[in-house]
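Visitor: Swiss-Prot feature annotations, pasted as is:
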type: MUTAGEN; residues: Leu3 to Ser; note: Is predominantly monomeric. Retains the capacity to bind to DNA and repress transcription in vivo, even though its activity is considerably lower than that of the wild-type strain
type: MUTAGEN; residues: Phe40 to Ala; note: Strongly affects the ilvB repressing activity in a BCAA-containing medium. DNA binding is stimulated by GTP, but not by branched-chain amino acids
type: BINDING; residues: Tyr51, Arg69; note: GTP binding site
type: MUTAGEN; residues: Arg61 to Glu; note: Nearly complete loss of ilvB repressing activity in a BCAA-containing medium
type: BINDING; residues: Arg61, Phe98, Val100; note: L-valine binding site
type: BINDING; residues: Arg61, Thr96, Phe98, Val100; note: L-isoleucine binding site
type: MUTAGEN; residues: Phe71 to Glu; note: Loss of ilvB repressing activity in a BCAA-containing medium. DNA binding is stimulated by GTP, but not by branched-chain amino acids
type: MUTAGEN; residues: Phe71 to Ala; note: Retains 72% of ilvB repressing activity in a BCAA-containing medium
type: MUTAGEN; residues: Phe71 to Arg; note: Loss of ilvB repressing activity in a BCAA-containing medium
type: MUTAGEN; residues: Phe98 to Ala; note: Strongly affects the ilvB repressing activity in a BCAA-containing medium. DNA binding is stimulated by GTP, but not by branched-chain amino acids
type: MUTAGEN; residues: Ala207 to Asp; note: Does not bind the ilvB and dpp promoters
type: MUTAGEN; residues: Ala207 to Val; note: Strong defect in ability to interact with the ilvB and dpp promoters
type: MUTAGEN; residues: Ser215 to Phe; note: Strong defect in ability to interact with the ilvB and dpp promoters
type: MUTAGEN; residues: Val218 to Ala; note: No change in affinity for ilvB and dpp promoters
type: MUTAGEN; residues: Val218 to Asp; note: Does not bind the ilvB and dpp promoters
Amino acid sequence: MALLQKTRIINSMLQAAAGKPVNFKEMAETLRDVIDSNIFVVSRRGKLLGYSINQQIENDRMKKMLEDRQFPEEYTKNLFNVPETSSNLDINSEYTAFPVENRDLFQAGLTTIVPIIGGGERLGTLILSRLQDQFNDDDLILAEYGATVVGMEILREKAEEIEEEARSKAVVQMAISSLSYSELEAIEHIFEELDGNEGLLVASKIADRVGITRSVIVNALRKLESAGVIESRSLGMKGTYIKVLNNKFLIELENLKSH
């Protein structure tokens, strides 16, 4: 398959990913097919975001690493010493993707390290390995292009997380601002009583202790529930089961208390 055709396959992977959750496993599989090597997409902290195996490496430590989806801390840290593509590293390199305890089995094993960079920062590393054949210039062009595509997707995922975070916070702030003073007071007491993200409470007991009517508590809970911040379920005589759905809610409530 010609270089141009392989580049188009990577392009189509990028186009297919538009607007969908990032799937690093599919990306790794595509790169495996066009570069014909084992592919590992590793985050800054060594988390294995995606991988695809072209040539099996029989080793218990490697198997566990793939199951845990985590590269060793020391190895991950060392990857930051590789600022640009470093190709065809042998089994004796500290960056080898082969298990050094089986050095004799993988004497011809070659590793290529490609930094994943986006927005001017190091986002992770693309690691490629082969049992023997050298990585040529075409392979390196595809690997670097693949790393660029992966970097774009990591940035997109980050942007979506930031957006979701901002949306969650805005929903909570709107829900809290819709509460009257007595309703807000009731909510503060309810979540002091719960002491966590979910639990059971008896509204009448809180109402009596704080000196507010039960209807104030019910109204406050309804407002938060309609905003999607909590869910509540009546368990009859036992009380009301409450669960926080928006993880920004308790933080915002705590912030209000400290002001």
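In case you wondered, yes, glycine gets a Cβ from its N, Cα and C as well.
Original residues only.
Walk me through the surroundings of each of these features.
Guide: Long-range C-beta contacts of Leu3 (mutagenesis position), restricted to its own chain and to partners at least six residues apart, with a cutoff below 8 Å, comprise Asp138, Ile141, Leu142.
Secondary structure from DSSP puts Phe40 (mutagenesis position) in a beta strand.
When secondary structure is read from DSSP and collapsed to three states, Arg69 (GTP binding site) falls in the coil class. A simple way to gauge crowding: the CB of Arg69 (GTP binding site) has 14 other CB atoms within 10 angstroms, across all the protein chains here.
Spatially close to Arg61 (mutagenesis position) yet at least six residues away along the chain are Pro99, Glu101, judged by Cβ distances under 8 angstroms.
Annotation for Val100 (L-valine binding site): spatial neighbours Ile91, criterion Cβ-Cβ under 8 Å with sequence separation of six or more.
Around Thr96 (L-isoleucine binding site), the same-chain residues six or more apart in sequence whose CB sits under 8 Å from its CB are Leu89, Asp90, Gly109, Thr111, Ser129, listed in sequence order. Under the DSSP three-state reduction, Thr96 (L-isoleucine binding site) is assigned to coil, being neither helix nor strand.
All protein chains shown were included, and the count of other CB atoms within 10 Å of the CB of Phe71 (mutagenesis position) stands at 21.
In the structure as shown, the Cβ atom of Phe98 (mutagenesis position) sits within 10 Å of 25 other Cβ atoms.
For Ala207 (mutagenesis position), the Cβ neighbour count at a 10 Å cut-off comes to 18, with all displayed protein chains included.
According to its DSSP assignment, Ala207 (mutagenesis position) is helical.
According to DSSP, Ser215 (mutagenesis position) is assigned to a helical segment. Other Cβ atoms within 10 Å of the Cβ of Ser215 (mutagenesis position) number 10 in total over all chains.
Residue environment of Val218 (mutagenesis position) contains 16 other Cβ atoms, counted within 10 Å of its Cβ in all protein chains.
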Visitor: Out of Phe40, Tyr51, which has the highest number of nearby Cβ atoms, where nearby means within 10 Å of its Cβ, if these are the recorded positions?
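Guide: The largest 10 Å Cβ neighbour count belongs to Phe40.
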Visitor: Checking the contact step here: among the mutagenesis positions Phe40, Ala207, Val218, which have a Cα within 10 Å of the Cα of Tyr51 (GTP binding site)?
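Guide: Among Phe40, Ala207, Val218, the ones whose Cα sits within 10 Å of that of Tyr51 (GTP binding site) are Phe40.
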Visitor: Would you measure the largest Cα separation among Arg61, Phe98, Val100 for the L-valine site and round it to whole Å?
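Guide: It comes out at 11 Å between the most distant Cα atoms.
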Visitor: List only the single closest residue to Arg69 (GTP binding site), chosen from the mutagenesis positions Phe40, Phe98, Ala207 by CA-CA distance.
Guide: Phe40
